[in-house]
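One structure below.
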Amino acid sequence: MLLSLLNSARLRPELLILVLMVMIISMFVIPLPTYLVDFLIALNIVLAILVFMGSFYIDRILSFSTFPAVLLITTLFRLALSISTSRLILIEADAGEIIATFGQFVIGDSLAVGFVVFSIVTVVQFIVITKGSERVAEVAARFSLDGMPGKQMSIDADLKAGIIDADAARERRSVLERESQLYGSFDGAMKFIKGDAIAGIIIIFVNFIGGISVGMTRHGMDLSSALSTYTMLTIGDGLVAQIPALLIAISAGFIVTRVNGDSDNMGRNIMTQLLNNPFVLVVTAILTISMGTLPGFPLPVFVILSVVLSVLFYFKFREAKRSAAKPKTSKGEQPLSIEEKEGSSLGLIGDLDKVSTETVPLILLVPKSRREDLEKAQLAERLRSQFFIDYGVRLPEVLLRDGEGLDDNSIVLLINEIRVEQFTVYFDLMRVVNYSDEVVSFGINPTIHQQGSSQYFWVTHEEGEKLRELGYVLRNALDELYHCLAVTLARNVNEYFGIQETKHMLDQLEAKFPDLLKEVLRHATVQRISEVLQRLLSERVSVRNMKLIMEALALWAPREKDVINLVEHIRGAMARYICHKFANGGELRAVMVSAEVEDVIRKGIRQTSGSTFLSLDPEASANLMDLITLKLDDLLIAHKDLVLLTSVDVRRFIKKMIEGRFPDLEVLSFGEIADSKSVNVIKTI
């Protein structure tokens, strides 16, 4: 029979809860014998211990999502049990062995001591634990519900960007909904504990006052006997109810104060974080032994505690020293263990399964003789800071490495460990940006460096100051190096700036402009936004004003499906900022593309279902480039701030065609000219 019942309970565990609820309701009405009350009291204590241990060892809050319902059931069970014990105390002056034992154990030989101990337990539960847990639950529920729309938008954005699939999005939404419901339930469930504590206090006074009255009138006891008997039973009954209630209250405190994201159980997290810092341990050990030397303090006790802390410090210090001794890469990963065998160029990688497949985004190879000076000058930090100011993008960590075989004036840029560009920078000289042949007439013989089709002129610092007074623009070596690196990094932005980085920028924007971002994401995926930003950056247009870009996207993304045309519309919206970047004061010096040249470009534009591209025959393309080169070469030497001005429909094609020969020449459309800027057309091609 017993085995059959246990098997039924195993197959349908919900029957146990159903039986328990029926029993609880019956206890409110039906008188129970003392032996059954003892069993139910023991069951109450066991359930409280079970809930306590379960809450302590959960790895996340949703692992115990039924806790609010458990609170309701255990609270009802304790109240029903208190009613049954009160009935026995008042009618029979006997509530079973457990209550009598608890009362005798706590009271001992003194009623006053018993009352004080019981009062302390009640105060601790009601004022400290219950009130604190209730407040934490209220705040957690409020923040969880307030943050739900933002989390929902984040899931939708990840789904649109292709970072997660539909199943993963569905699972995340389910978890988010369950968390919100759980925190909302906690806010109300904590009232069960508070109400239970108040009811327990009232029941104690009823048992004490009513018991003495019933004992003297019904059982014929004198005042002394009634006081002794009913005090013992009242305190015993109160403790039997309050101790399980205290365990449940502590369990609730454990759960509501747990931080989501901690992977281990609470005990492990507490010990790991409390004893993680060796410095804290050794200082605490010293303070502990110092306290033991105070007059009247038991020195052996403090010595033992100090020794325990010192032992913990020793193990933690040894562990930290061992970890520090292991060489690490810049990202904190273990370096590859590569052994080259004699006669073979093949390398052997130790523990291949733990090797990251990531490449290093940005590396600068610098001359060995210059590396220390460049590190002192904080080249990497300055590059990242200034690039963010100029372009609005946070560069990945920039690593400086010794460049084998580099001369003292060469710098090599690697993007994702692939060589992109080599720059020549004379660190002891200054570069003349707007050089002209007039410089020679001042008795200055510049150092000339030819890089590609461009010439760079360098002079000494004394000569540079003289030229600056005459109106020439000069850059020191670090500024010139930054300029060269920034142009190359902007041109290759798609190598290190993509969907994930775009998502990070959008998350920051969401905190200030959630409605704007929501409107943009209705019509543009994160991938599409990422491509727009890449195209802007590749032409040296800053994306720091993300609000303006998002406003333009919200306006044009529903109408324009082609990303290239969409970028042109956004550039038009950013006209004031683009003109400010490339204009000389209030004037924009420009070389205008003639209508004849634009017509040649238009005739070569080909459109497919996937993209639009320029397809000129080789002869026409060569003739056009020769014409542009002839017109621009001399002008660009005399005017470094020139831009090429053309119609919006051919702008991007002209830019693509000339960027190999004139990488620093900006091509603007008429729609990108701000009203506040005047245009000085120097020449027409």
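Each Cβ is built from the backbone N, Cα and C atoms, and glycine gets one as well.
Although substitutions are noted, the structure shown does not include any of them.
Under the heading of natural variants, Swiss-Prot lists S369 to N and annotates it as follows: In strain: RKS3013, RKS3014 and RKS3015. In the three-state DSSP classification, S369 (variant position) falls within a helix.
Cβ contacts within 10 Å of E381 (variant position), excluding its own Cβ and spanning all protein chains shown: 12. Listed in Swiss-Prot is the natural variant E381 to D, annotated as follows: In strain: RKS2985, RKS2993, RKS2995, RKS3013, RKS3014, RKS3015 and RKS3057.
According to its DSSP assignment, E404 (variant position) is coil. A 10 Å cutoff on Cβ-Cβ distances gives E404 (variant position) a total of 8 other Cβ atoms nearby, all chains included. Among the natural variants in Swiss-Prot, E404 to D has the note: In strain: RKS2995 and RKS3057. The residue drawn here is the original one.
Annotation of the natural variant D407 to S in Swiss-Prot: In strain: RKS3013, RKS3014 and RKS3015.
One residue stands out among the variant positions S369, D407 for having the most other Cβ atoms within 10 Å of its Cβ: S369. Here E381 (variant position) is positioned 23 angstrom away from E404 (variant position), judged by their C-alpha atoms.
Separating the Cα atoms of E381 (variant position) and S369 (variant position) is a whole-number distance of 20 Å. The secondary structure of E381 (variant position), as reduced to three states from DSSP, is helical.
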